[in-house]
Amino acid sequence: MKLTCVMIVAVLLLTACQLITAEDSRGTQKHRTLRSTARRSKSESTTRCRSSGSPCGVTSICCGRCYRGKCT
């Protein structure tokens, strides 16, 4: 019986501590700039645009626009 009460109290305390720390950290990120630059560099490396004069189509993206199969 004592062990059960101790376990219940311990679980309640741990739950309360998690809820308190979750409310305190809402809306804050420690390393916001690291995450945003990592995400940006990853997306830039997969979607680079092609320069003027290079061939373009459905799978390639031009920096300007695609006109008659060539980037302008």
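Each residue, glycine too, has its Cβ placed from N, Cα and C.
At each noted position, the model has the original residue.
For Ser51 (variant position), other Cβ atoms within 10 Å of its Cβ number 10. Listed in Swiss-Prot as a natural variant, Ser51 to Pro is described as follows: In SVIA-1, SVIA-2 and SVIA-5.
In the three-state DSSP classification, Ser54 (variant position) falls within coil. One natural variant named in Swiss-Prot is Ser54 to Pro, and its note says In SVIA-4.
Swiss-Prot lists Pro55 to Ser among its natural variants, and the accompanying note reads: In SVIA-3.
Among the sequence features in Swiss-Prot, the natural variant Thr59 to Ala is noted as follows: In SVIA-5. Other C-beta atoms found within 10 angstroms of the C-beta of Thr59 (variant position) number 5, with every protein chain shown included. Mapped onto three states, the DSSP output places Thr59 (variant position) in coil.
The Cβ of Tyr67 (variant position) has no same-chain neighbour under 8 Å that is 6 or more residues away in sequence. For the natural variant Tyr67 to Ser, the note given in Swiss-Prot is In SVIA-2 and SVIA-5.
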*May I ask which residues of the same chain, at least 6 positions away in sequence, place their Cβ under 8 angstroms from the Cβ of Ser54 (variant position)?*
Ser60, Cys62, Lys70, Cys71
*Near Pro55 (variant position), how many other Cβ atoms are within 10 Å of its Cβ?*
11
